[in-house]
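Chemist: This is the structure I have questions about; it appears just below.
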Amino acid sequence: MARQGCFGSYQVISLFTFAIGVNLCLGFTASRIKRAEWDEGPPTVLSDSPWTNTSGSCKGRCFELQEVGPPDCRCDNLCKSYSSCCHDFDELCLKTARGWECTKDRCGEVRNEENACHCSEDCLSRGDCCTNYQVVCKGESHWVDDDCEEIRVPECPAGFVRPPLIIFSVDGFRASYMKKGSKVMPNIEKLRSCGTHAPYMRPVYPTKTFPNLYTLATGLYPESHGIVGNSMYDPVFDATFHLRGREKFNHRWWGGQPLWITATKQGVRAGTFFWSVSIPHERRILTILQWLSLPDNERPSVYAFYSEQPDFSGHKYGPFGPEMTNPLREIDKTVGQLMDGLKQLKLHRCVNVIFVGDHGMEDVTCDRTEFLSNYLTNVDDITLVPGTLGRIRPKIPNNLKYDPKAIIANLTCKKPDQHFKPYMKQHLPKRLHYANNRRIEDLHLLVERRWHVARKPLDVYKKPSGKCFFQGDHGFDNKVNSMQTVFVGYGPTFKYRTKVPPFENIELYNVMCDLLGLKPAPNNGTHGSLNHLLRTNTFRPTLPEEVSRPNYPGIMYLQSDFDLGCTCDDKVEPKNKLEELNKRLHTKGSTEERHLLYGRPAVLYRTSYDILYHTDFESGYSEIFLMPLWTSYTISKQAEVSSIPEHLTNCVRPDVRVSPGFSQNCLAYKNDKQMSYGFLFPPYLSSSPEAKYDAFLVTNMVPMYPAFKRVWTYFQRVLVKKYASERNGVNVISGPIFDYNYNGLRDIEDEIKQYVEGSSIPVPTHYYSIITSCLDFTQPADKCDGPLSVSSFILPHRPDNDESCNSSEDESKWVEELMKMHTARVRDIEHLTGLDFYRKTSRSYSEILTLKTYLHTYESEI
């Protein structure tokens, strides 16, 4: 896994240029490799000055794949963005005469070099036909009118060493647009129905263009690749990156290794990735087709097309406006031109095509705006990155009077109809992976869908009529259904007529590398988790090696060796029962088969821990942390919730298998008035009165804030039983997480910052729980022979429940909603704990990786 930090060992290799509503968009050519840097020194901006010589010519050079350096002028796809084109670029390279299609009267025309594309008899041999030439002039069918066909092996012309990959990316394509079907988008619908598709693909947070396009290219979260927003401030650079500024041309902002650089480094040619908006879509398609016709030693293997639509129209009209139909038709028409062009070149059974979006679109207007001036008196002292999310920093850097915690307090639960929640960034849901970067402000506002946030009314721009400039926007929580986007894979390497579960866009970089036969650079994706998309797999994942093997202690200590300060053993009757209870701890029995349904979790770092068996649960107990790394138990549909006997209330039993020196002591909790304790296995779910004593062992105990204990107790007493009843039994694995540096990775001991007062008991930052059942609820969890279903949570361990504004009410009113907000992937938990789950199962490892990367969003169907 790639390090989830702003400054890792990534190589910053390219200059990313993209802007919405102006004349720039992302673009790279095969040789566009600039200085590799991720430095904090003086900026090295590509200024305008070297590109002043435009006296050369683009004759024979239009959309050349090699970037020409100064002082010569350029004719590549980005020369417009850099104002470096030769003087005749528009005249020679952007021809539009006679349009982009053949008509009957043009068939066999005399070649005219002024035409945008040709319908002459020699156009096929010269590779510059209009894409419908064969259809109109030779009687062939459009690609869309042909039946679906299963392409079992690539059918490529001689000289193609691998199937080329074309990435067709569309901005702001909400997943639900696909419901418009073949009446509006017949070509896209055919790609979907004949190839491999997901009901949606999840973008990364924030669901903005810059972060997501670069995530698609690198497989990294924004906190890892550094592009944390469409605009951002770097306190070390003391510089601001935004759409309309020159700073975005500076290499120092861009981390990671994008696909085209991975390709070039491994000897695979890459074509242009995105395009200046001044270049018409038709010209982009024709250029890609011409590149595909290049000689073998010049032809790239990977290409990309980028469309600014339907994002532009989605902002203007909203996702549900009737005006959205025409932009979608235009995109589909462009897809049809590409596929007809490929068929014309006899490449339609050779090329792999990915049709993919960067994010969705929501119905938003400026009439639904929360103003911070209604909550704060000093809004002029802060800088707010406004809109569908809020990032707050002091207007004056290093202002000693700036107090983010005070601002949080003034923004928390102040109104019953408040449409945002404030967070310190380290308290954001871990699934967002949006904290570990200095460009992410300490104070963050998660905004409710369909709403905006701004400092004050004067910051919101409206038309002179008072109406909004926009009707749609994006950027919200990436689990919200309106933010989901599209994924379709089509071609000889993708499966035929296959629907796959939703996945996150960090996974696509690895797939694209597999399609091109490349070794991926380090990234945040899980390589192999999308193997089920492909007909054949070039990469076969293997189980990670277990680093630390457990100890299996027996009864080694006497009851008298312990002084826990809270024992209740003196209340056990009869007295010889105490010995019997301890003997129970010596027996393994069948607990492993019952409670570790998918094998024992492996520890992937060096430590010492013990396997502790009990009738109702099993634990991996850490001698370092004085608590379990994990506790696993299986609850049947018929399980009953029982009460706790009075004599077991507020007491803990010693565990005679573990040294007193490696056990917690209740005296620590008596000294720390802010801390209480709870149990990883819930005593309420014990199968017998005798088994209940096991649940009160000190080795089942973990530190908990009293406020959090309300959440944990409700989860254990009510929700676990509810899930077991609904799903025909569940297996539950729970444990602590330590992530004080909020980098999304397991803390080492030196990084843990808080302990129960006067003790060596570390205080977790979070607790996790993994709940697994059979996908087919007719099968009980412990007898499942089919696919598995998983729901996972990473619950923040905090001294208050301020995140839930109704936490003063009964837990039934708010705890489950809080848990849904902190839903997570199993992979997130593995990175945060250093554990590896699901190691013993009949399912393939690729299937297990798919399960581990699944996120239960609790959203309605798209």
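Each Cβ is built from the backbone N, Cα and C atoms, and glycine gets one as well.
Pulled from Swiss-Prot, these are the listed features:
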DOMAIN    98-142  domain 'SMB 2'
BINDING   T209, N230, D311, H474  1-tetradecanoyl-sn-glycerol 3-phosphate binding site
MUTAGEN   F210 to A  Reduced lysophospholipase activity
MUTAGEN   L213 to A  Reduced lysophospholipase activity
MUTAGEN   N230 to A  Reduced lysophospholipase activity
BINDING   D311, H315, H474  Zn(2+) 2 binding site
BINDING   D739, N741, N743, L745, D747  Ca(2+) binding site
MUTAGEN   L851 to A  No effect
Chemist: In sequence order, which residues at least six apart in the same chain have a CB under 8 Å from the CB of D739 (Ca(2+) binding site)?
Modeler: K430, L745, R746, D747, T765, H766, L832
Chemist: If you count, for each of the recorded positions T209, N230, N741, N743, the other Cβ atoms lying within 10 Å of its Cβ, which residue has the minimum?
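Modeler: Across T209, N230, N741, N743, these recorded positions, the one with fewest Cβ atoms within 10 Å is N741.
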Chemist: Listed recorded positions are N230, N741, N743, L851; which of them have CA atoms within 10 A of the CA of T209 (1-tetradecanoyl-sn-glycerol 3-phosphate binding site)?
Modeler: N230
Chemist: Other than D739, N741, N743, L745, D747 themselves, what residues in this chain have Cβ atoms within 8 Å of the centroid of the Ca(2+) site's Cβ atoms?
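Modeler: Filtered neighbour residues, in order: N436, F738, Y740, Y742, G744, R746, E751, L832.
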Chemist: Ranked by the number of other Cβ atoms within 10 Å of their own Cβ, which of the binding-site residues D311, D747 ranks first?
Modeler: D311
Chemist: For a quick check of understanding: among the binding-site residues H315, H474, which residue's Cβ has the most other Cβ atoms within 10 Å?
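Modeler: Selected residue: H474.
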Chemist: Drop a 10 Å sphere on every Cβ of the recorded positions F210, L213, L745, L851 and tell me which sphere holds the fewest other Cβ atoms.
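Modeler: Looking at the recorded positions F210, L213, L745, L851, the Cβ with the fewest others within 10 Å is that of L745.
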Chemist: Quick check for you: of the recorded positions N230, D311, H315, H474, N741, N743, which have their Cα within 10 Å of the Cα of F210 (mutagenesis position)?
Modeler: N230
Chemist: Could you give the Cα-Cα distance between D311 (1-tetradecanoyl-sn-glycerol 3-phosphate binding site) and N741 (Ca(2+) binding site), in whole Å?
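Modeler: So the Cα of N741 (Ca(2+) binding site) lies 36 Å away from that of D311 (1-tetradecanoyl-sn-glycerol 3-phosphate binding site).
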Chemist: What are the DSSP helix, strand and coil residue counts for the domain 'SMB 2' (98-142)?
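Modeler: For that range the per-state counts are 13 helix, 3 strand, 29 coil.
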Chemist: Between N743 (Ca(2+) binding site) and H474 (1-tetradecanoyl-sn-glycerol 3-phosphate binding site), find the distance joining the two CA atoms and give it rounded to the nearest Å.
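Modeler: For N743 (Ca(2+) binding site) versus H474 (1-tetradecanoyl-sn-glycerol 3-phosphate binding site), the Cα atoms are 26 Å apart.
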Chemist: Listed 1-tetradecanoyl-sn-glycerol 3-phosphate-binding residues T209, N230, D311, H474 - what's their greatest C-alpha to C-alpha distance in Å?
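Modeler: Binding-site diameter by Cα atoms for 1-tetradecanoyl-sn-glycerol 3-phosphate: 14 Å.
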Chemist: Could you state the CA-to-CA distance between N741 (Ca(2+) binding site) and L851 (mutagenesis position) to the nearest Å?
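Modeler: On Cα coordinates alone, these residues lie 27 Å apart.
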